[in-house]
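Visitor: Annotation source Swiss-Prot lists active site at TYR142, citing similarity to another entry. Residues or ranges marked as active site, proton acceptor by Swiss-Prot on the basis of sequence analysis: HIS300. Feature annotation from Swiss-Prot assigns Mg(2+) binding site to ASN9, GLU34, ASP183, ASN185, ASP299, HIS300. Per Swiss-Prot, Zn(2+) binding site is recorded for CYS463, HIS466, CYS489, CYS503. Annotation of the published mutagenesis GLU34 to Gln in Swiss-Prot: Abolished 3'-5' exonuclease activity; the original residue is retained in the structure shown. Under its mutagenesis annotations, Swiss-Prot gives SER86 to Ala the following note: Loss of chek1 interaction. Loss of chek1 phosphorylation at Ser-344. For the published mutagenesis ASP183 to Asn, Swiss-Prot gives the following note: Abolished 3'-5' exonuclease activity. The annotation that Swiss-Prot gives for the mutagenesis experiment ASP273 to Ala reads: Failure to recruit of rpa2 and the checkpoint complex (atr, trip, and rad9) onto damaged chromatin. Normal association with hydrogen peroxide-damaged chromatin. Listed in Swiss-Prot is the mutagenesis experiment ARG473 to Glu, annotated as follows: Impaired binding to ssDNA. Impaired nucleolytic activity in the absence of pcna, but only reduced nucleolytic activity in presence of pcna. Experimental mutagenesis at this site is recorded by Swiss-Prot as ARG473 to Ala, annotated: Impaired binding to ssDNA. Impaired nucleolytic activity in the absence of pcna. Among the mutagenesis experiments that Swiss-Prot reports, LYS477 to Ala is described with the note: Impaired binding to ssDNA. Impaired nucleolytic activity in the absence of pcna, but only reduced nucleolytic activity in presence of pcna. According to Swiss-Prot, the experimentally introduced change LYS477 to Glu is described as follows: Impaired binding to ssDNA. Impaired nucleolytic activity in the absence of pcna, but only reduced nucleolytic activity in presence of pcna. Quoted from Swiss-Prot, the note on mutagenesis experiment ARG502 to Glu is: Impaired binding to ssDNA. Abolished 3'-5' exonuclease activity in absence and presence of pcna. Does not impair endodeoxyribonuclease activity. Loss of hydrogen peroxide-induced chek1 phosphorylation. Failure to recruit rpa3, atr, atrip, and rad9 onto damaged chromatin.
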Amino acid sequence: MKIVSWNINGIRATRVGLKETLDSLDADIICLQETKVTRDLLDEPSAIVEGYNSYFSFSRVRSGYSGVATFCKSSTTPQAAEEGLSGVFCNRTGSVGCYGNTEQFLEEELQSLDQEGRAVLTQHRILNCEDKEETLTVINVYCPRADPEKPERKTYKLRFYHLLQTRAEAILQNGGHVIILGDVNTSHRPLDHCDPTDLETFEENPGRQWLNQFLGDPIPSQKGDSETVMPPSAGSGLFYDSFRYFHPTQKNAFTCWCSASGARQTNYGTRIDYILGNRELVESEFLDSVIMPEVEGSDHCPVKAFMKCQPIAANKCPPLCTKYLPEFAGRQQKLLQFLVKKENTLGNTTEESSELTGTPSFTEGADISTVRKRPSDKLNSTSKKKSKIVTKNGQGNLLSFFKPERQKLTMATECNPIEVPICKKEKTVQKDLQPATPAVKYNKPQTAFWKSLLKGPPPPPNCKGHSEPCVLRTVKKAGPNCGRQFYVCARPEGHSSNPQARCNFFLWLTKKAGCED
């Protein structure tokens with residue numbers, strides 16, 4: 001069994017079709033984050049993919065924001081699925097359950113934590129390596145980012161972490177296994193960050209402190225990585241970071257890079273995408289956990305886990321499945337109608353239509369060649385005219401079929417032909433359209449004058465590190481320098497020890513551009 005997690009940064013922005021993208025990931029369960037699609041914008045190609053059943057969670061606060069989706073192969077159809085961590089928005093039928101003690105959260109807070117579309121749960125039946133059936137719950141999450149300029153988002157992020165832990169541990173205590181995977185938006189160790197700076201400040205981050213107590217010490221893998229040394233802050237939680245379980249000392253293993261600075265070219269990033277599993281599951285069923293930096297299309301790369309267990313498909317998709325949404329279920333029902341014969345319905349419809357329009361109904365043995373359709377404009381005639389034409393038996397008067405349509409003829413005779421004047425002076429027109437040679441000669445000194453007056457921006461300076469032309473940037477952040485422009489090295493961002501990375505050249509441009517508030 002193979003599981004993949006990927007922050008796709010827009011499900012509708014894939015370079016190829018979604019099915020081709022999913023197939024290329026080669027996994028039984030594919031969890032996507034930051035789909036950036038709300039329910040009203042979800043189209044059928046994204047919702048219903050051949051060979052997969054999908055489960056979405058949409059943002060209810062903003063359009064084109066957040067959102068997660070889990071795609072399961074037909075051979076891995078879950079037995080239950082649920083949107084959100086709190087159960088506020090879930091349908092009790094086919095839900096996962098086990099919410100834990102949420103008394104520390106207010107009802108409004110629970111609704112706020114789930115209304116941004118950041119979690120989808122799917123529960124599967126698996127056959128473990130000992131051929132025993134067990135339950136596996138997969139929690140697909142897109143954890144919030146703590147914006148430094150918005151202190152309330154820092155609190156929101158920590159509360160989301162605590163709700164995630166409450167739900168995951170409650171499901172685990174109820175039996176079975178749990179996998180948490182997705183964009184956690186926190187790099188755990190200095191090894192997971194390209195520039196951890198001061199280690200003391202690094203460890204003081206509240207998100208890292210939560211991960212310390214939530215995750216347990218990884219046991220050295222059987223591949224000989226026994227030299228693993230964990231910091232004293234390592235916790236004794238119920239879950240393992242599966243990647244560090246198998247690759248505890250691997251450096252430069254990043255999953256997210258800044259697209260604006262081109263940091264992916266120099267691998268100057270962070271590892272914030274995880275596949276976390278409960279201890280027993282990782283120790284007994286996991287074979288490996290890897291990152292996939294070769295897969296492009298987002299500012300994140302996928303992460304993948306290989307497991308020994310085999311999935312057991314459910315007979316029917318749970319109610320949360322996207323194909324059951326009315327906007328997509330209705331389309332499938334219409335397609336089914338073309339494949340099912342409905343003789344009685346068609347018969348009644350024919351009788352009703354013949355009574356309403358006054359046209360003769362087709363009976364067995366009738367000469368079809370003698371029946372003619374009435375013109376469409378007769379359907380809009382007044383009730384008085386219909387009463388004269390329709391007989392007591394509901395059949396139309398034969399004279400109505402041969403009656404000349406005076407109205408159409410009158411309209412045709414009243415239309416006057418449109419006279420289009422023909423230009424007979426082609427030579428004169430062509431002569432006027434020809435460019436005037438004296439004018440071109442007259443404009444040459446004007447062009448030289450304007451070029452001398454409007455010289456344009458000066459060429460950019462060369463950076464001191466590489467002697468290459470710099471690029472011009474503009475300060476977007478609010479403050480006294482907002483709108484100011486500056487020159488920096490054109491190379492991608494990277495570590496200071498990397499000669500191929502951007503040097504530290506910086507030069508303000510004297511002229512200040514405008515900045516919107």
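For all residues, glycine too, the Cβ spot is worked out from N, Cα and C.
Just the original residues are modelled here, none of the noted substitutions.
Bear in mind that the values here come from a model prediction, so they are computed numbers and not experimental data.
So where do these features actually land, and what's packed around them?
Guide: Sequence-distant neighbours of TYR142 (active site) (same chain, 6+ apart, CB under 8 A from its CB) are ASN7, GLN33, GLU34, SER66, GLY67, VAL68, GLY117, ARG118, ALA119, GLY182, ASP183. Annotation note: TYR142 (active site) sits in a strand segment as assigned by DSSP.
Listed in sequence order, TRP6, ASN7, ILE8, ASN9, ASP183, THR255, CYS256, ASP273 are the same-chain residues at least 6 apart in sequence whose CB falls under 8 Å from the CB of HIS300 (active site, proton acceptor). The DSSP secondary structure for HIS300 (active site, proton acceptor) is strand.
Taken residue by residue with DSSP, CYS489 (Zn(2+) binding site) is part of neither helix nor strand, so it is coil.
Under DSSP, GLU34 (mutagenesis position) is assigned to coil, being neither helix nor strand in the three-state scheme.
SER86 (mutagenesis position) is surrounded by 21 other CB atoms, counting those within 10 A of its CB over all protein chains shown.
Under the three-state DSSP scheme, ASP183 (mutagenesis position) falls in the strand class. ASP183 (mutagenesis position) has a Cβ environment of 28 other Cβ atoms inside 10 Å.
Within 10 Å of the Cβ of ASP273 (mutagenesis position) there are 23 other Cβ atoms, across all protein chains.
In sequence order, GLN485, PHE486, TYR487, VAL488 constitute the residues six or more apart from ARG473 (mutagenesis position) in its chain with CB-CB distances below 8 Å.
Sequence-distant neighbours of LYS477 (mutagenesis position) (same chain, six or more apart, CB under 8 Å from its CB) are absent.
DSSP assigns LYS477 (mutagenesis position) to coil in the three-state reduction, placing it in neither a helix nor a strand.
When Cβ atoms from all protein chains are considered, those within 10 Å of ARG502 (mutagenesis position) total 23, not counting its own.
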Visitor: Judged by the number of other CB atoms within 10 angstroms, which among GLU34, ASP299 is the least packed of the recorded positions?
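Guide: Comparing Cβ neighbours within 10 Å for the recorded positions GLU34, ASP299, ASP299 has the fewest.
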Visitor: Determine, from DSSP, whether CYS503 (Zn(2+) binding site) sits in helix, strand or coil.
Guide: coil
Visitor: Determine, to the nearest whole angstrom, how far the Cα atom of ASP299 (Mg(2+) binding site) is from the Cα atom of CYS503 (Zn(2+) binding site).
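Guide: Cα-Cα distance, ASP299 (Mg(2+) binding site) to CYS503 (Zn(2+) binding site): 23 Å.
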Visitor: For the binding-site residues ASN9, ASN185, which Cβ has the most other Cβ atoms within 10 Å, all shown protein chains included?
Guide: ASN185
Visitor: Same chain only, sequence gap of 6 or more: which residues have a CB within under 8 Å of the CB of CYS503 (Zn(2+) binding site)?
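Guide: Those within reach of CYS503 (Zn(2+) binding site), by Cβ under 8 Å and sequence separation of 6 or more, are CYS463, LYS464, GLY465, HIS466, CYS489, ARG491.
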Visitor: Taking 8 Å from the centroid of the Cβ atoms of CYS463, HIS466, CYS489, CYS503 as the cut-off, which other residues in that chain fall inside it around the Zn(2+) site?
Guide: ASN462, LYS464, GLY465, SER467, GLU468, CYS470, ALA490, ARG491, ARG502, ASN504, PHE505
Visitor: For SER86 (mutagenesis position) and ASN185 (Mg(2+) binding site), what Cα-Cα distance in Å is obtained after rounding to a whole number?
Guide: 20
Visitor: I want the residues beyond ASN9, GLU34, ASP183, ASN185, ASP299, HIS300 whose C-beta is within 8 angstroms of the mean position of the Mg(2+) site's C-beta atoms, in chain order.
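Guide: For the Mg(2+) site, the extra neighbours are ASN7, ILE8, GLN33, TYR142, CYS256, ILE272, ASP273, SER298.
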